[in-house]
Amino acid sequence: MHLHLRGICLVLAVASSSSSALAADAGHGADLAKRWCASCHVVANGQAVASADVPSFASVARRPDFSSEKLAFFLLDPHPKMPSFPLSRTEAGDIAAYIGSLRP
């Protein structure tokens, strides 16, 4: 019985994480990225100015280990060189979904 309950919990956890990734709004993420991220990163085709020492969003999306879920968690607590924006979980998920939409 305990193993059966454990299996059900695992299935529900996977399903809820998948549905939250599917619920992310890449269009809203693009808007947020252009507003908050474009001063450092190239966030869209045709963008002319960004910092040269940071990856473009397209290059992040092309990484073999790219994961929208991992990126969204990272955005909630970024590395020290990156400004700390007050992103909600939804906003972080939306930006990550936008970056994921840039995958070839």
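Note that Cβ sites are derived from N, Cα and C of the backbone, with glycine treated the same way.
The note that Swiss-Prot attaches to the natural variant D25 to N is: In strain: CC705 / UW505. The annotation that Swiss-Prot gives for the naturally occurring variant G27 to E reads: In strain: CC705 / UW505. Here Swiss-Prot flags C37, C40, H41, M82 as heme c binding site. Among the natural variants in Swiss-Prot is V60 to F, noted as: In strain: CC705 / UW505.
Taking the features listed in Swiss-Prot, we show where each one sits on the structure.
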residue: D25; record: variant position; CB count, 10 Å: 16
residue: G27; record: variant position; CB count, 10 Å: 11
residue: C37; record: heme c binding site; CB count, 10 Å: 22
residue: C40; record: heme c binding site; CB count, 10 Å: 16
residue: H41; record: heme c binding site; CB count, 10 Å: 21
residue: V60; record: variant position; CB count, 10 Å: 17
residue: M82; record: heme c binding site; CB count, 10 Å: 14
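Using a 10 Å Cα-Cα cut-off from M82 (heme c binding site), none of the variant positions among D25, G27, V60 qualify.
C40 (heme c binding site) falls within neither a helix nor a strand when secondary structure is assigned with DSSP, and so counts as coil. Reported as a whole number, the C-alpha separation between H41 (heme c binding site) and G27 (variant position) equals 17 Å. Residue annotation for heme c gives C37, C40, H41, M82. The furthest Cα pair among them is separated by 11 Å.
Nearest in space to G27 (variant position), taking C-alpha to C-alpha distance over the recorded positions C37, C40, V60, is C37.
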